[in-house]
Amino acid sequence: MTKSSKDICSENEGKKNGKSGFFSTSFKYVLSACIASFIFGYQVSVLNTIKNFIVVEFEWCKGEKDRLNCSNNTIQSSFLLASVFIGAVLGCGFSGYLVQFGRRLSLLIIYNFFFLVSILTSITHHFHTILFARLLSGFGIGLVTVSVPMYISEMTHKDKKGAYGVMHQLFITFGIFVAVMLGLAMGEGPKADSTEPLTSFAKLWWRLMFLFPSVISLIGILALVVFFKEETPYFLFEKGRIEESKNILKKIYETDNVDEPLNAIKEAVEQNESAKKNSLSLLSALKIPSYRYVIILGCLLSGLQQFTGINVLVSNSNELYKEFLDSHLITILSVVMTAVNFLMTFPAIYIVEKLGRKTLLLWGCVGVLVAYLPTAIANEINRNSNFVKILSIVATFVMIISFAVSYGPVLWIYLHEMFPSEIKDSAASLASLVNWVCAIIVVFPSDIIIKKSPSILFIVFSVMSILTFFFIFFFIKETKGGEIGTSPYITMEERQKHMTKSVV
């Protein structure tokens, strides 16, 4: 079919203005970073699939009638589940420092780190060594939490930051899905009342599953070393490499006219440099009401995400489903759940720029409430009825879908759009750290609470989703389409007032 002159003119105008399709140059750069997001999701989920095999091989319930359910296993499993999140807190705290040396360099360090840690985890033989290895895995995840969204934010067209930002969450869910799929090779898992030892294949396979991220890390290293050697335009400009910054912007915007984004970066860098000269550190910013306000909002928004209960479902779903299902259905349902989580993240790529960040966050809270509240009430009335068991399972899927298209991907986009450039690195790191601290608070006791009464979790998550809805409705502002380094919470005049005053 021959194109009309009008169509050709329209295409040329699009190129001139730097408008291109989703699968543009930026897409390739984003993919190179999202390999780390995949490792993130895989590392969070892998233990959920293979935990019982480790319990049997390490004999945590030795001498007990039930080799899977004993007090020693409950305590050690809780520590093992929480160790990743504790490590992530430490990683987030360090990530703000690491990204100062380069966004691409940060990713390269992360891939090398995961390569070594995955090997270490696969050769552990004791509780203390596997606990240490999982802490290190969590540390790497904490680095990913800040580095990848920052890289994506600085390597993409301003009108597509949301869509590309969703890819971080998409690859996290893909990693979760792959971890569960690989676990299928071992079957249903060891029986609690059996004395039969693990097969040689099972003993080998769970270690290979821990080793798998090292292979993915090598792919990430290869991508950055061979194909994607450039740093982000913001970082390059900040280091005085103006022409390099301009050249990479031409690739990102697919046009020679990049004056507008270059000027936006210039203004952001100047504000950041002024902040450094005037010693506007995170602690200094917290003393200024306008900056303190946006930092607190970011930390609250980040922490509240964990009270949707998403990491309880991801890291401990097998334990939760034991309350409702026979063992032969648990693995199948976990696979379906992770597949839904992965697939339902795709719509967010397209709707995050159409509906905006705030609208998606609000609808996500409504979805979580609709999922949990009826389930909590039904569990209190008659926990053992088949209807309540089915309702509980359906609720987890409604929650997963709601999270996948809203709070999951949107938070990491928002944290790198809400803060002004002079505090973005440190404030985003702090907010991410708060997210992982809240994950520990939620995940650590979940194993014990599930055994006592799952409805307690449903009630807590229901109440928190209501509080989160009103918090977002009244306090959170839209950031869609904003220039890099700006903030809807602090005017340029307010920022300049603090940037231009003399150092005392």
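Here the Cβ of each residue, glycine as well, is placed from N, Cα and C on the backbone.
Here the original residues stay in place, and none of the substitutions has been built in.
Looking at Swiss-Prot, you'll find the mutagenesis Lys51 to Gln noted as follows: Reduces D-glucose and D-fructose transport activity. For Gln169, Gln305, Gln306, Asn311, Trp412, the entry in Swiss-Prot reads alpha-D-glucose binding site. Taken from Swiss-Prot, the feature beta-D-glucose binding site covers Gln169, Gln305, Asn311, Asn341. What Swiss-Prot notes for the published mutagenesis of Ser302 to Ala is this: No significant effects on affinity for D-glucose and D-fructose. One entry in Swiss-Prot concerns the mutagenesis experiment Ser315 to Ala. Its note says: No significant effects on D-glucose and D-fructose transport activities. Reduces turnover number for D-glucose. Quoted from Swiss-Prot, the note on the mutagenesis of Asn341 to Ala is: Abolishes D-glucose and D-fructose transport activity.
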Using C-alpha positions only, work out which of the mutagenesis positions Lys51, Ser302, Asn341 is nearest to Gln169 (alpha-D-glucose binding site).
Asn341
Rounded to a whole angstrom, what is the largest C-alpha distance between any two of the residues Gln169, Gln305, Gln306, Asn311, Trp412 that the record assigns to alpha-D-glucose?
16
Counting distance between Cα atoms, which of the mutagenesis positions Lys51, Ser302, Asn341 is nearest Trp412 (alpha-D-glucose binding site)?
Ser302
List nothing but the one residue from Gln169, Gln306 whose Cβ has the fewest other Cβ atoms within 10 Å; the candidates are the binding-site residues.
Gln306
In whole Å, note down how far the CA of Asn341 (mutagenesis position) lies from the CA of Gln305 (alpha-D-glucose binding site).
16
Across all protein chains shown, the one of the recorded positions Ser302, Gln305, Asn311, Asn341 with the most other Cβ atoms within 10 Å of its Cβ is Asn341
Which of these recorded positions is closest to Asn341 (mutagenesis position) if you go by CA atoms: Lys51, Ser302, Gln306, Asn311?
Asn311
Between the C-alpha atoms of Ser302 (mutagenesis position) and Lys51 (mutagenesis position), the distance in angstrom, to the nearest integer, is 28
Taking all protein chains shown into account, the Cβ-based neighbour count within 10 Å for Trp412 (alpha-D-glucose binding site) is 27
With a radius of 8 angstroms around the mean position of the C-beta atoms of Gln169, Gln305, Gln306, Asn311, Trp412, what other residues of the same chain does the alpha-D-glucose site pick up?
Thr308, Ile310, Phe403, Tyr407, Gly408, Leu411, Asn435
Measure from the Cβ of Lys51 (mutagenesis position) and count the other Cβ atoms within 10 Å, all protein chains considered.
22
